[in-house]
Amino acid sequence: MILLVSPIDVEEAKEAIAGGADIIDVKNPKEGSLGANFPWMIKAIREVTPKDLLVSATVGDVPYKPGTISLAAVGAAISGADYIKVGLYGVKNYYQAVELMKNVVRAVKDIDENKIVVAAGYADAYRVGAVEPLIVPKIARDAGCDVAMLDTAIKDGKTLFDFQSKEILAEFVDEAHSYGLKCALAGSIKKEHIPILKEIGTDIVGVRGAACKGGDRNNGRIDRELVKELKELCK
């Protein structure tokens, strides 16, 4: 299982890299769970990240606006992101989600067919009226994405496991794999959750708070020693 760590700036990215993160995921918590950062920040982080490490970027907790989000995804891709993550926040059903993600996939793959597109749902979707989380693997498959992901929409201390059981998450992972997709899981993940995620076959575990001093995703800063501890648990 590989470790994705989400810095907000270059200094945090350097700490994540020093700690052994496998994917450097550029985000902006001020704009939400999958809040988008600026193109110049993606570019700057790509420049300090070793070539053998992949950079990911979120394009936001997005509304149902396929044109707008396709354009945002292209911005992330040309700024240097290898993974482009889209949070299915404002889409209400399977059909809207597939339409949105199909257009993102087309836009991104036109830039570079090796770019990786991630459809991200929310384990607590009912709290924000987002698309049902357990159909995300099917959405990802039918839209031509590469990765199906779950996160949490509201960052209030509740974790992925407060909304989905280990058994349900295992089914999510297995379904994604059956479609030939990778599976990423995140959502206020704590150290003690990592062995469980590894056991159920998760490909990528995403963290921010667990890698920050004080466990605070908003006010804490990523610390290389915390990243090292998380990385060891992923091996």
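Even glycines carry a Cβ here, placed using N, Cα and C.
In the shown protein chains, 27 other C-beta atoms lie within 10 A of the C-beta of Lys27 (mutagenesis position). According to its DSSP assignment, Lys27 (mutagenesis position) is coil. What Swiss-Prot lists as active site, schiff-base intermediate with substrate is Lys27, and the listing cites sequence analysis.
The annotation active site, proton acceptor is assigned in Swiss-Prot to Lys85. In the three-state DSSP reading, Lys85 (mutagenesis position) counts as strand. Of all Cβ atoms in the shown protein chains, 30 besides its own fall within 10 Å of the Cβ of Lys85 (mutagenesis position).
Less than 8 angstroms from the CB of Asp25 (mutagenesis position) sit Leu4, Val5, Ser6, Pro7, Val55, Ser56, Ala57, Thr58, Tyr83, Lys85, Gly206, each of them six or more residues away in the same chain. For the mutagenesis experiment Asp25 to Asn, the note given by Swiss-Prot reads: Lack of activity.
Swiss-Prot gives this note for the published mutagenesis Lys27 to Arg: Lack of activity.
Looking at Swiss-Prot, you'll find the mutagenesis Lys85 to Arg noted as follows: Lack of activity.
Per Swiss-Prot, mutagenesis Lys155 to Arg is noted as: Almost no change in activity. Within 10 Å of the Cβ of Lys155 (mutagenesis position) there are 16 other Cβ atoms, across all protein chains.
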(message) Using the alpha carbons only, what distance in Å do you get between Lys155 (mutagenesis position) and Lys27 (mutagenesis position) once rounded?
(response) 14
